[in-house]
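Annotated in Swiss-Prot:
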{"type": "BINDING", "residues": "Thr77, Asn85, Met86, Ser237, Lys301, Gln385", "note": "substrate binding site"}
{"type": "MUTAGEN", "residues": "Ala233 to Gly", "note": "Has little effect on the heme conformation but significantly alters the environment of the heme and the affinity for azoles"}
{"type": "MUTAGEN", "residues": "Ser237 to Ala", "note": "Has little effect on the heme conformation but significantly alters the environment of the heme and the affinity for azoles"}
{"type": "MUTAGEN", "residues": "Ser279 to Ala", "note": "Has little effect"}
{"type": "BINDING", "residues": "Arg286, His343, Cys345", "note": "heme binding site"}
{"type": "MUTAGEN", "residues": "Phe338 to His", "note": "No significant change"}
{"type": "MUTAGEN", "residues": "Pro346 to Ile", "note": "Considerable effects on the heme macrocycle conformation. Mutant leads to a more planar heme conformation"}
{"type": "MUTAGEN", "residues": "Arg386 to Ile", "note": "No significant change"}
Amino acid sequence: MTATVLLEVPFSARGDRIPDAVAELRTREPIRKVRTITGAEAWLVSSYALCTQVLEDRRFSMKETAAAGAPRLNALTVPPEVVNNMGNIADAGLRKAVMKAITPKAPGLEQFLRDTANSLLDNLITEGAPADLRNDFADPLATALHCKVLGIPQEDGPKLFRSLSIAFMSSADPIPAAKINWDRDIEYMAGILENPNITTGLMGELSRLRKDPAYSHVSDELFATIGVTFFGAGVISTGSFLTTALISLIQRPQLRNLLHEKPELIPAGVEELLRINLSFADGLPRLATADIQVGDVLVRKGELVLVLLEGANFDPEHFPNPGSIELDRPNPTSHLAFGRGQHFCPGSALGRRHAQIGIEALLKKMPGVDLAVPIDQLVWRTRFQRRIPERLPVLW
């Protein structure tokens, strides 16, 4: 008897086209055993129905994926307890304060985003084409936004950003540099909490709560961790999404022209760009804490399950004509780009506004934006938790 050869994930590092294997799996085997880069076996779910089942069932735990001996999607780049960061925040009684601080409705925040986007684009126009929309627009805009929301100096953003190229690696083996960067960034945020000049944003609020006797049970480590994780996860998610959204938009000149002519349609456009977004390179990992029936498979306690977002978001059973961007879908926000259930992304509203304002500013300044190289010449980062091109060269 020959052993079954397991499919290896991820299928592709490219964020501009969905692998053919996704549709085939969703049709034939919406739950299928695969092998991760660590050599561990996992169940890959690829239909909308099964993906939502796993994300909404609390017996599939994100926290337990970091447990000692658990099958791994990839090596941890943060301390194990940080995997359950939002759970730790809620347990400490800090969720309300954090959510209030990261709303895009904070006074002056949207104008700050517009001003920053316009300034970045003006610099690119002054320098002339070709311009790099990832390194000189999407990522700096995301970095500036999160410095503003955190209430930390803008000049500190690039230093913190440099940690992310290692923090979000997808490696089979431990990454020594990740701990070095983590310890340095924690030390930075601890210093921010002690800085009397930091009075605004999330860190200003955490600094006040840290001195409140009602929060004496919360460790300084957790207060600092909130700052580090919010910056890291927020910047990498918003920056990579805007980058891949711009690629999708450039590939669809009719949509680009429509959103330029009718900017009021940009929110609907962003929702569809979120749905077809391929920036999340690996399936969302969950560990079964009980035996659970998923489709035709009984997932056993202790087994790893991977939720394939592009499988769900391109499922024609839920989104007819899934490869087409349709601004009048009846269920526009039911995609899983921000997850689902207890780990739904807390920064979803902020991420939407970042993309909406960034795209609106770009189309005003560069209405004819186009790739400056053939799309197959884009170099996609490999072994990374996000699908991003190293550069996004454009002309206009």
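A Cβ is built for glycine as well, from the same backbone N, Cα and C atoms used for every other residue.
Although substitutions are noted, the structure shown does not include any of them.
Note that this is a predicted model, so its numbers are computed, not measured.
Between the CA atoms of Asn85 (substrate binding site) and His343 (heme binding site) there is a gap of 10 Å. DSSP assigns Pro346 (mutagenesis position) to coil in the three-state reduction, placing it in neither a helix nor a strand. All protein chains included, Met86 (substrate binding site) registers 19 other Cβ atoms within 10 Å of its own Cβ.
In sequence order, Leu55, Met62, Leu284, Gly339, Arg340, Gly341, Gln342, Phe344 are the same-chain residues whose CB sits within 8 A of the CB centroid of Arg286, His343, Cys345, the residues recorded for heme being left out. Neighbour density for Asn85 (substrate binding site): within 10 A of its CB lie 21 other CB atoms from the protein chains shown. Proximity to Gln385 (substrate binding site), defined by a C-alpha to C-alpha distance within 10 angstroms, is shown by none of the recorded positions Ala233, Arg286, Phe338. Checking each of the binding-site residues (Thr77, Met86, Arg286, Lys301) against Pro346 (mutagenesis position), the C-alpha distance stays within 10 Å for Met86.
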